[in-house]
Amino acid sequence: MATGDDSFPWDQDSILSRDLFSATSTELCYENLNRSCVRSPYSPGPRLILYAVFGFGAVLAVCGNLLVMTSILHFRQLHSPANFLVASLACADFLVGVMVMPFSMVRSVEGCWYFGESYCKFHSCFEGSFCYSSLFHLCFISVDRYIAVSDPLTYPTRFTASVSGKCITFSWLLSIIYSFSLLYTGANDAGLEDLVSALTCVGGCQIAVNQTWVFINFLLFLIPTLVMITVYSKIFLIAKQQAQNIEKMSKQTARASESYKDRVTKRERKAAKTLGIAVAAFLLSWLPYFIDSIIDAFLGFITPTYVYEILVWIVYYNSAMNPLIYAFFYSWFRKAIKLIVSGKILRENSSTTNLFPE
């Protein structure tokens with residue numbers, strides 16, 4: 001699945017939209033080529049601001065998710081099936097920051113694709129692969145949290161490392177196979193040959209997607225989304241009931257120490273809440289883009305390019321959101337960051353450091 005200008009052609013709207021940001025005169029991507037795409041560059045001020053905003057997002061996505069992966073893979077205390085899913089999700093977001101955002105940044109600001117026709121298609125495949133991989137990871141994480149909250153005592157025997165590994169493998173393989181096969185078989189632009197031919201120019205990266213595949217893409221987004229909403233609704237109800245039960249028991253045994261089950265339940269509820277926020281952030285970031293894709297496909301690409309650019313970069317910025325959410329809610333992640341940044345992670349036996357408060 002392509003996003004951004006990959007699936008929306010540069011046309012007069014893109015030229016007009018840049019006037020909103022004080023665009024200079026219209027130029028060509030490649031001045032010496034007859035088939036060059038037209039570009040309408042931003043004036044220096046807005047150009048610098050856009051590079052700063054987009055570049056900051058890429059750096060945040062790379063560094064933040066690298067910290068998440070390093071924390072989970074290095075510290076033995078974090079070696080759990082659920083955390084391996086989180087690390088794999090961070091890997092998808094990390095790859096967005098490395099392999100997608102820098103190239104999209106240049107394309108968005110300069111109005112041209114300077115990285116070759118082959119990488120244009122790869123870039124679009126990477127976008128789709130990482131998008132669906134993140135979505136499937138979040139779906140499996142929601143199921144994991146449901147099991148943990150609904151039955152915390154038997155949870156370790158139900159969601160094992162083997163189950164986690166299968167979820168990770170499924171998330172990556174299905175996403176990659178679907179995205180690459182869609183674009184490399186040409187199924188995405190079947191019936192749009194005339195449009196593709198008319199839009200093709202040197203310095204452009206237009207990946208057209210017909211109505212059928214736009215609808216299928218939307219279904220692939222919608223079905224896991226409905227699963228996550230349903231599961232987290234159940235988690236909310238269970239957590240509410242558990243909180244009421246704990247409150248009743250605390251009144252009856254005010255001086256009694258907290259049971260192991262109660263401690264586990266509280267910990268799992270907090271994890272479910274944090275990951276639920278991550279899911280909500282993902283859906284809020286992606287839903288406007290998918291809705292706009294449906295509208296464009298069936299109404300003839302009516303969205304102005306600058307609006308499309310905004311939607312796409314909201315999607316990209318989602319890849320930088322999860323580490324910020326973890327840092328805000330998880331004390332163990334904040335402690336892990338301090339150890340990594342200070343270099344204490346290089347000390348002998350640092351992997352056995354206790355990251356959880358007593």
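Any Cβ shown, glycine's included, is placed from N, Cα and C.
Here the residue is the original one, while Swiss-Prot reports the published mutagenesis TYR132 to Leu or Thr with the comment Decreased trace-amine receptor activity in response to beta-phenylethylamine-binding. Under the three-state DSSP scheme, TYR132 (mutagenesis position) falls in the helix class.
DSSP classifies TYR289 (mutagenesis position) as helix under the three-state reduction. The Cβ of TYR289 (mutagenesis position) has 20 other Cβ atoms within 10 Å, all protein chains considered. Record note (Swiss-Prot) on the mutagenesis of TYR289 to Cys: Decreased trace-amine receptor activity in response to beta-phenylethylamine-binding.
Taken residue by residue with DSSP, TYR308 (mutagenesis position) is part of a helix. In the structure as shown, the Cβ atom of TYR308 (mutagenesis position) sits within 10 Å of 23 other Cβ atoms. One mutagenesis experiment catalogued in Swiss-Prot, TYR308 to Leu, is accompanied by this note: Decreased trace-amine receptor activity in response to beta-phenylethylamine-binding.
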Other CB atoms within 10 A, centred on TYR132 (mutagenesis position): 23
Inter-residue C-alpha distance, TYR308 (mutagenesis position) and TYR132 (mutagenesis position) (nearest angstrom): 20
C-alpha spacing of TYR132 (mutagenesis position) relative to TYR289 (mutagenesis position), in angstrom: 14
